[in-house]
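Single-structure report; data block below.
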Amino acid sequence: MLKPSIICLFLGILAKSSAGQFYFPNEAAQVPNYGRCITPNRERALCIHLEDCKYLYGLLTTTPLRDTDRLYLSRSQCGYTNGKVLICCPDRYRESSSETTPPPKPNVTSNSLLPLPGQCGNILSNRIYGGMKTKIDEFPWMALIEYTKSQGKKGHHCGGSLISTRYVITASHCVNGKALPTDWRLSGVRLGEWDTNTNPDCEVDVRGMKDCAPPHLDVPVERTIPHPDYIPASKNQVNDIALLRLAQQVEYTDFVRPICLPLDVNLRSATFDGITMDVAGWGKTEQLSASNLKLKAAVEGSRMDECQNVYSSQDILLEDTQMCAGGKEGVDSCRGDSGGPLIGLDTNKVNTYYFLAGVVSFGPTPCGLAGWPGVYTLVGKYVDWIQNTIES
């Protein structure tokens, strides 16, 4: 039986939200027969008593308890009955083998300046499937790229992804592309943004309570680093990837957090044919601005030969450092940003985390034409370049 002190400890954890507000379990949240549930990490799970989920129970009793673990536990609650907390326990943690045999470590090669799974790509949001609108804390690595224009005016016209305390990844065409006006200078990034019309951003949750994020963070860019082999005038836009070095380190929060790079050797070589991924953003491009609210869409990776057949009609020859995804009318990277992320999900016995599968490069005009997938730079092909380029 779960000790009363542990019940009190867990309820105390659940009571504190990241915005400083309080949540007390209520009977409306009960699952009478417990049943199936989906974790904050987007895994299939079963709603059971906390003490019956050995992994999460062990996580709870770990000292000190990390903020990310505290928030994960809070958002994993699926009910409260007879004085006991119910927790959404992933299927893989209820298998006897996972409780007795340490899981294998992923085959990862890393630079010490880059965060590893567990430190990046965290999934803390209670995800809504099939929706277009993101949650306020969903995809906290997303960045808006700021340009300083003539007469000192500023605007956001590309996107990017935070990969460490000091670096953002975007597209090279957002740095020195042929469509960029000559009087624009890439000057900064905005992090922790959700609704560009408000600051701070607030969202009303299912309990009718207001959940507010801290004010967004504007950080100057110290140096832009387009890929050395990128050719702005090329039709196929090969090597359309760039690094932005920030002028200062950023502090991670629930709303500003890096995405993982595909460091696992299997991910580095993957082409993602038939794999469903997320594209997200404000629809910002070098020429247009579409939405004040961060949006998302699910897109499916396309076979390269099929995508090549489509783009051959435009005399565009794609290479193995690129990939295609989407092709459904009105979706695709219309909801993403130039330079923004194509987001994959890796589930293994150690961590479940989001990783940067691709960078939005180009697509049909107008975007979202049926039968025309968007083209993305395949980030796994550039891991070596990224690791060799970043500095402390």
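Cβ coordinates come from backbone N, Cα and C, glycine included.
Heads up, this one's the original sequence, none of the swaps are in it.
Keep in mind it's a predicted model, so treat the numbers as computed, not measured.
According to Swiss-Prot, the active site, charge relay system annotation covers HIS173 (among others), on the basis of sequence analysis. HIS173 (active site, charge relay system) falls within a helix when secondary structure is assigned with DSSP.
The active site, charge relay system feature in Swiss-Prot is assigned to SER338 (among others); the stated evidence is sequence analysis.
The Cβ neighbour count for THR198 (Ca(2+) binding site), using a 10 Å radius and every protein chain shown, is 14. Marked as Ca(2+) binding site by Swiss-Prot: GLU193, ASP195, THR198, ASP201.
Helix, strand and coil counts from DSSP across the domain 'Clip' (36-89) read 19 helix, 20 strand, 15 coil. Under the heading domain 'Clip', Swiss-Prot lists 36-89, citing sequence analysis as support.
Swiss-Prot documents GLY131 to Glu as a published mutagenesis change and attaches the note In EA 20N; results in extreme lateralized embryonic pattern where the most dorsal pattern elements (e.g. dorsal cuticles) and the most ventral pattern element (mesoderm) are absent.
In Swiss-Prot, a mutagenesis experiment is listed as SER172 to Leu, annotated with the note In EA 111; results in temperature-sensitive defects in dorsoventral patterning.
The note that Swiss-Prot attaches to the published mutagenesis ALA325 to Val is: In EA 83I and EA 4102; results in ventralized embryos. The secondary structure of ALA325 (mutagenesis position), as reduced to three states from DSSP, is extended strand.
Quoted from Swiss-Prot, the note on the mutagenesis of ARG335 to Cys is: In EA 125.3; results in ventralized embryos.
In Swiss-Prot, a published mutagenesis experiment is listed as ARG335 to Gln, annotated In EA QGDS; results in lateralised embryos.
Around the Cβ of GLY336 (mutagenesis position), a 10 Å sphere holds 35 further Cβ atoms from the protein chains shown. As a published mutagenesis entry, GLY336 to Ser appears in Swiss-Prot alongside the note: In EA 12A; results in weakly ventralized embryos with ventral denticle bands that are approximately normal in width and the filzkorper have the normal tubular morphology.
Among the sequence features in Swiss-Prot, the mutagenesis site SER338 to Ala is noted as follows: Loss of catalytic activity results in defective dorsoventral patterning characterized by a complete dorsalization in which there is no ventral furrow or headfold, cells at the posterior do not migrate, and multiple symmetric folds appear along the anterior-posterior axis of the embryo. When Cβ atoms from all protein chains are considered, those within 10 Å of SER338 (mutagenesis position) total 29, not counting its own.
Quoting Swiss-Prot on the mutagenesis of GLY339 to Arg: In EA 1; results in completely dorsalized embryos. Sequence-distant contacts of GLY339 (mutagenesis position), defined as residues of its own chain at least six apart whose C-beta falls under 8 angstroms from its C-beta, comprise ILE145, CYS158, GLY159, GLY160, ILE169, THR170, ALA171, HIS173, CYS174, ALA242, VAL359, VAL360.
Record note (Swiss-Prot), mutagenesis VAL360 to Met: In EA 5.13; results in extreme lateralized embryonic pattern where the most dorsal pattern elements (e.g. dorsal cuticle) and the most ventral pattern element (mesoderm) are absent. The unchanged residue is displayed.
According to Swiss-Prot, the mutagenesis experiment PRO373 to Ile or Tyr carries this note: Probable loss of catalytic activity results in partially defective dorsoventral patterning; during gastrulation, shows defective ventralization; in late embryogenesis results in moderately dorsalized embryos presenting defective lateral filzkorper, head skeleton and ventral denticles.
Each of the binding-site residues GLU193, ASP195, ASP201 was scored by other CB atoms within 10 A of its CB, and the lowest score goes to ASP195. Using CA atoms as reference points, the mutagenesis positions SER172, GLY336, SER338 were checked against ASP195 (Ca(2+) binding site), and the closest is GLY336. Here the CA atom of PRO373 (mutagenesis position) lies 5 Å from the CA atom of ALA325 (mutagenesis position). The Ca(2+) site, placed at the center of the C-beta atoms of GLU193, ASP195, THR198, ASP201, has further neighbours from the same chain whose C-beta lies within 8 angstroms: ILE136, TRP194, THR196, ASN197, ASN199, PRO200, ALA213, HIS216, ASN292, LEU293. Around the Cβ of SER172 (mutagenesis position), a 10 Å sphere holds 27 further Cβ atoms from the protein chains shown.
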